[in-house]
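Here is the structure we will look at, set down as structure tokens.
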Amino acid sequence: MSYDYHQNWGRDGGPRSSGGGYGGSYGGSHGGGHGGNRGSGGGGGGGGGRGGRGRHPGHLKGREIGLWYAKKQGQKNKEAERQERAVVHMDERREEQIVQLLHSVQTKNDKDEEAQISWFAPEDHGYGTEAPAENKPNSVKNVEHQEKKMINQEKRPFRIRDKYIDRDSEYLLQENEPDATLDQQLLEDLQKKKTDLRYIEMQRFREKLPSYGMQKELVNMIDNHQVTVISGETGCGKTTQVTQFILDNYIERGKGSACRIVCTQPRRISAISVAERVAAERAESCGNGNSTGYQIRLQSRLPRKQGSILYCTTGIILQWLQSDPHLSSVSHIVLDEIHERNLQSDVLMTVVKDLLSYRPDLKVVLMSATLNAEKFSEYFGNCPMIHIPGFTFPVVEYLLEDIIEKIRYVPEQKEHRSQFKKGFMQGHVNRQEKEEKEAIYKERWPGYLRELRQRYSASTVDVVEMMDDEKVDLNLIAALIRYIVLEEEDGAILVFLPGWDNISTLHDLLMSQVMFKSDKFIIIPLHSLMPTVNQTQVFKRTPPGVRKIVIATNIAETSITIDDVVYVIDGGKIKETHFDTQNNISTMSAEWVSKANAKQRKGRAGRVQPGHCYHLYNSLRASLLDDYQLPEILRTPLEELCLQIKILRLGGIAHFLSRLMDPPSNEAVLLSIKHLMELNALDKQEELTPLGVHLARLPVEPHIGKMILFGALFCCLDPVLTIAASLSFKDPFVIPLGKEKVADARRKELAKDTKSDHLTVVNAFKGWEKAKQRGFRYEKDYCWEYFLSSNTLQMLHNMKGQFAEHLLGAGFVSSRNPQDPESNINSDNEKIIKAVICAGLYPKVAKIRLNLGKKRKMVKVYTKTDGVVAIHPKSVNVEQTEFNYNWLIYHLKMRTSSIYLYDCTEVSPYCLLFFGGDISIQKDNDQETIAVDEWIIFQSPARIAHLVKELRKELDILLQEKIESPHPVDWKDTKSRDCAVLSAIIDLIKTQEKATPRNLPPRFQDGYYS
């Protein structure tokens, strides 16, 4: 439908024929229309009635008075909010240009009447240009569906087949044909090794491992069964030895070329360290075409293609499956550490289970800690199990009552706290089993205390009774460390705490004591926020007479091994993220450890000599701990996984997820599908849209993927890739203990006046690149000055390269260089980058309101679903009061003690109008408004609102075409529709000033605002 805008829309706002419609109301409310508007104001003034001067009417009593004042306050707040609304306006020159542009584009296209799908709103939130689907005849719906299906099939070659395949992918897709010459060569190499001194020395070590004595038994079981479960304690050698047993057995039988083993690891650090260890045991270097190598995201040292062992992260196999659904070149797949139950390994188990019938020759080995091996065997049709005994020294365990009795601990503050306030129901994790256990705990408490009095001193029982077990008692830990240092033998101490705050506080507590300030102690905090330079000290043995104290999160349970630990202090809590499907919010809280966690922690103490493990919970609590942590799939959003299921062609999302070992709830699955439909990544048949295909191929969650695509389309690629990498990995800032305030100040310095955590990371990254170009010393000084991790920055740099490869392969850019000038025409414009952030992260929007009722200026922040929320203390916006606009876009919202926005960026009205949800034009009494999803509301003259809405429609059409057939925008072709529409939108975003009633152009400043 084409408009002659000057014919249909008068300069004063409404259709010429509408008389008192838009035109009349515009004149009445803004053009000095004193009658209606002022009259209503006067009428409202008398509303106080008999109360006089705004007091309540005299006939009201009790609760009625309170309700009257509440209603009055609500009206006052609503009016204040109306007056604070930003005004969307444009000068006459731009208005004229956009009218001409729209007229030209719409005439040129002579658009067909088929409704366009909005990228930013659910399909049923159209712009009102098409009858709702439910009102259409079935025959019409069927024809439309078939047409769409045919279009999609025609475009499939573009979408499914990436143009670019990297070296690692080529390696993975290599065919595995038997090769007699290679078989002989591998056999000769293995025989030769047996005379190599390095190999012989390593062999002596291997022979001492419990797994080595079971070599024949293990190999026979794997040979004779398609699936085998191997369980074993830490230190038994299952991860390093089982793969070697299989490979050497094949080589010795003259079938080495037919053996290609892939072993998955849950973490990057373990994939690398295990591969390097196995290579060393085989007297080889890791990778370089030898027998053993690794592949993790953005890093690989690949082994030879046949007769080899590849250690890789679980995500690598899932990506591999996209190109080779049957893993046809793999002879053995070993899934290690499956007891951890992370999301990817649970999914891979189900995929592999389905694969067994297609690949009867494929051997599957599942490796787990001892505790739950039976469950995995049952899942794979009661396949055989074999157990390898552990190799640890005995460890003496102490529970809370033992510790208090042993060190005669008395809390400083003797305040009785309710034992039953939360108990097992830590945070907001509403699980029935937790509630049931809490009820049992409460019921058994009196009997437990009676039993304690028979075995422990009265003072110990009194302390146990008074302690608040919701909190980790850091004073008790400090006292226990002091006791170990003074009374026990030498040996490193490892303390497990739930999070950064506890680690930081305990460190300060120890350093406040003169004893720990001496050079006889090395205290090392171990956390992802800590600089990695400090953390390398963890692995170094200390000189005689020096005691190492490591304060860590659960990263020290399995990911790393600290050899010299003799004493473990188990704080009893672990930070867990959960997803509340009812309120659509992530929550993070300190939960009680599981029995499996406790066992792992205990095992850390007995690796080199007999050890001691101190658990900071009582024996009643110990008896009620869960066997394992809740599997990740039951406590995380599922959007990224749903896209993976579709790209791997695993069938219906709900059907596939229902077959997992622990299926997620229907609510969680439906919520994720709904979000993906709103994002236009899935259609109503739950099939991938063209956008969905691109998002599924990007190794990030969907909102970040969408941001990456927009960064390419709007030619601000480099900064947007920096933001995307940091959101999907982590930001590069570190917080050394004792330097928190200085670190915060440096971060704010990098923020400049952007009012954006995301642009702060961009500025930090740019500074690092410049420093790096000048040399290593400058890079080191820069990172030191601004509290940045050079390792993390390097990882972000590598990830940006990977994202650019994906974009090149899909056709969105013409170079794999993130800094290619053609992809960065708008990269210096902060407002355009903010618009792209908004395009990716919408609808994660928060509203800012200035709170003037306080003595000092403050802002309150709200979201649509949560009401009042808080900006996280680490955000650069936490103390900000001078915002240009009233809206923030954020990535992570999480409930801990409060609901926090962890990162946010201030965005302008045009960002939200062009890249937000469904647009509607409304009237709010005397105010003309334009709204996004009916809650983000701006003042706007009707003619401007209609121009914006039409321009937005053109943008949606253009974007849909770009996604279906990607190619870079040709900015030199200024006459092209693409260039004209995008340039007009960019121009509006770039030139938008702070648009509140205080700084409007003269034609807006009239009686309404004075």
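Using N, Cα and C of the backbone, Cβ positions are placed for all residues, glycine too.
Here ARG63 (mutagenesis position) comes close to no residue that lies at least six apart in sequence on the same chain with a C-beta under 8 angstroms from its C-beta. The DSSP secondary structure for ARG63 (mutagenesis position) is helix. Annotation of the published mutagenesis ARG63 to Ala in Swiss-Prot: Decreases G4-DNA-binding; when associated with A-65; the original residue is retained in the structure shown.
Proximity of ILE65 (mutagenesis position) to non-local residues of its own chain (separation of 6 or more, Cβ distance below 8 Å) is seen for HIS56, given in sequence order. Where Swiss-Prot documents ILE65 to Ala as a mutagenesis experiment, the accompanying text is: Decreases G4-DNA-binding; when associated with A-63.
Annotation of the mutagenesis experiment TYR69 to Ala in Swiss-Prot: Decreases strongly G4-DNA-binding. Of all Cβ atoms in the shown protein chains, 14 besides its own fall within 10 Å of the Cβ of TYR69 (mutagenesis position).
Quoted from Swiss-Prot for the published mutagenesis LYS76 to Gly: Decreases G4-DNA-binding; when associated with G-77 and G-78. Same-chain residues at least 6 positions away in sequence with a Cβ under 8 Å from that of LYS76 (mutagenesis position) are not found in this chain.
What Swiss-Prot notes for the published mutagenesis of ASN77 to Gly is this: Decreases G4-DNA-binding; when associated with G-76 and G-78.
Here Swiss-Prot notes a mutagenesis experiment, LYS78 to Gly, with the remark: Decreases G4-DNA-binding; when associated with G-76 and G-77.
Marked as domain 'Helicase ATP-binding' by Swiss-Prot on the basis of sequence analysis: 219-389.
DSSP classifies ARG607 (ATP binding site) as coil under the three-state reduction. In this view, ARG607 (ATP binding site) is surrounded by 19 other Cβ atoms within 10 Å of its Cβ, with every protein chain counted. According to Swiss-Prot, the ATP binding site annotation covers GLY235, CYS236, GLY237, LYS238, THR239, THR240, SER559, ARG604, ALA605, GLY606, ARG607.
In this structure, HIS339 (Mg(2+) binding site) is part of a helix by DSSP. When other Cβ atoms within 10 Å of the Cβ of HIS339 (Mg(2+) binding site) are tallied across all protein chains shown, the result is 23. For GLU337, HIS339, the entry in Swiss-Prot reads Mg(2+) binding site, with the evidence type experimental evidence.
What Swiss-Prot lists as domain 'Helicase C-terminal' is 479-649. Across all of the domain 'Helicase C-terminal' (479-649), the predicted model scores a mean pLDDT of 85.
Rounded to a whole number, the distance between the Cα atoms of HIS339 (Mg(2+) binding site) and GLY235 (ATP binding site) is 16 Å. If you draw a 10 Å sphere around the CB of GLY237 (ATP binding site), it holds 19 other CB atoms from the protein chains shown.
In the three-state DSSP assignment, the secondary structure recorded for GLY237 (ATP binding site) is coil.
Taking the Cα of TYR69 (mutagenesis position) as the reference point, the closest of the binding-site residues THR239, HIS339, ARG607 is HIS339. Separation of the C-alpha atoms of GLY237 (ATP binding site) and HIS339 (Mg(2+) binding site): 16 Å, rounded to the nearest whole number.
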